[in-house]
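What Swiss-Prot records for this protein:
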MUTAGEN   CYS35 to Tyr  In ctf7-109; loss of function
MUTAGEN   HIS53 to Tyr  In ctf7-108; loss of function
MUTAGEN   GLY225 to Asp  Abolishes acetyltransferase activity; but not chromatid cohesion activity
MUTAGEN   ASP232 to Gly  Abolishes acetyltransferase activity; but not chromatid cohesion activity
Amino acid sequence: MKARKSQRKAGSKPNLIQSKLQVNNGSKSNKIVKCDKCEMSYSSTSIEDRAIHEKYHTLQLHGRKWSPNWGSIVYTERNHSRTVHLSRSTGTITPLNSSPLKKSSPSITHQEEKIVYVRPDKSNGEVRAMTEIMTLVNNELNAPHDENVIWNSTTEEKGKAFVYIRNDRAVGIIIIENLYGGNGKTSSRGRWMVYDSRRLVQNVYPDFKIGISRIWVCRTARKLGIATKLIDVARENIVYGEVIPRYQVAWSQPTDSGGKLASKYNGIMHKSGKLLLPVYI
C-alpha cells in the first residue's frame, strides 16, 4: 500500500535499487541488465551491483529469513486440514473456516505457517528485520519511508505490524494504523474513493477505525490468500478484546493491485452503480 501523503501516480513503475556503477577508469563499460523475475536493473560487470541484486532478488521472490524467536504469535497453521487462531482476549485456540493456501498446490504441502505481531519494545533482530523488509516494500511501491513510526513506537501505540511466516521466512507483511482520535473516537480522515476514477467523494467523512498503511506479499506467495488472511488476523488483534468489522477498515490510497484487493474485501456498490472503496488520508 502507498503512504497516504505520497505523490506517486497510479500505474507508475517502482524505483529499483541500484548501486553506483563502477566505471573502472573508463576502460571497461558497464552492461546494464534487468532481471525478468525481480525487475531490478543492475550492472552485470559490477561485483557490488551483483551482490545487491542477489539480496534484492531473494527478498522479492522468497521473503526474508525470520527467526522462530521473533514476534508474538497471533495465528498458527500446522497443516492444511485445520487452521487455528489464538485469541488475545480469551487465550483460547479456535478453528477458522478456511485456509489461506491452496491445498492442491504440491509446493506448499506440509509447511508450517504463522502470523506474528512485531514487538517494538524488543531490542533484538525482529525490529531490524521488519525495517529491512519495509525498505524493500517502500522502494517497490515508490512510497515514502515514513510508516515505521506507526508500528515501532514504544511510547504511543499508533498501530501495529504483522508478518506472515512460512518455513522461517517472512513472506508477507501488513502495517495497520489506528484511526482513533485522542478522545477514543474515530478521526475525520476517512473518505470514499470512486474505484474507476480514483476520485474522492466530497463532503462525506465516514468513520473508520483502522487503516491499512502497507500490505505486501513476496512474489512467489501471491494469489494464495495471504494478504486477505493478514487483514483478517490484524482486525482481530489490533485492538485488545475487539474484532474490527470489515466495513471499518480503510485503505491508504491503494495502488492498482491494492485497489483490486480492496474492491473484493470491503468495497461497496453505490446506488449510482459506482464501486466505492473505503480510504483514509
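The count begins at 1 with the first shown residue.
Cβ coordinates are placed from backbone N, Cα and C, and glycine is handled just like the others.
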Discussion item. Let's check the environment of HIS53 (mutagenesis position): how many other CB atoms sit within 10 Å of its CB?
Written reply: 23
Item to complete: Look up GLY225 (mutagenesis position) in the DSSP assignment and reduce it to helix, strand or coil.
Response: coil
